[in-house]
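**Q** Sharing the feature lines straight out of Swiss-Prot:
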type	residues	note
VARIANT	Ser6 to Phe	In subunit alpha-2 and subunit alpha-3
DOMAIN	32-151	domain 'C-type lectin'
VARIANT	Ile91 to Thr	In subunit alpha-3
VARIANT	Arg154 to Gly	In subunit alpha-4
Amino acid sequence: MGRFISVSFGLLVVFLSLSGTGADCPSDWSSFKQYCYQIIKQLKTWEDAERFCMDQVKGAHLVSIESYREAVFVAQQLSENVKTTKYDVWIGLSVVNKGQQCSSEWSDGSSVSYENLVKPLSKKCFVLKKGTEFRKWFNVACEQKHLFMCKFLRPR
């Protein structure tokens with residue numbers, strides 16, 4: 001009887017420790033607040049990377065970064081998992097032409113409420129640079145091929 005209670009209690013502790021973390025995300029995704037994130041170690045153009053994310057999970061897009069805390073989380077995940085110094089990582093920010101004006105927009109439709117841009121807007125797509133520990137956003141040509149990170153709203 002004592003062994004049964006011990007095992008049951010152990011399973012309860014494991015279950016409770018998983019709930020609210022990455023337990024609601026697919027097994028190969030990380031969790032931060034209400035979102036799930038996945039690093040994709042394939043080289044793709046910005047457009048192909050966005051399409052890949054959208055094909056993975058309903059509602060997934062290239063990662064949008066909406067706060068300093070989220071930027072720190074994303075940089076930490078990338079620093080721990082991307083060991084090559086050769087490639088940068090696509091984010092979902094791009095410059096969109098609207099008639100005579102250009103504006104920056106996230107591919108998931110969220111508003112640009114946090115920015116960490118380094119270069120002026122001469123190209124259309126953005127990467128996180130490995131050389132800045134994935135903390136600075138650089139404007140590059142969308143046709144380049146980079147690794148990328150996908151993000152989606154965790155199901156409730």
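Positions of Cβ are set from backbone N, Cα and C atoms, glycine also.
Here the original residues are kept at every noted site.
Context for these features, please: burial, neighbours, distances.
**A** If you average pLDDT over the domain 'C-type lectin' (32-151) in this model, you get 89.
All protein chains considered, the CB of Ile91 (variant position) has 27 other CB atoms within 10 Å. Reduced to three states, the DSSP call for Ile91 (variant position) is strand.
The Cβ neighbour count for Arg154 (variant position), using a 10 Å radius and every protein chain shown, is 18.
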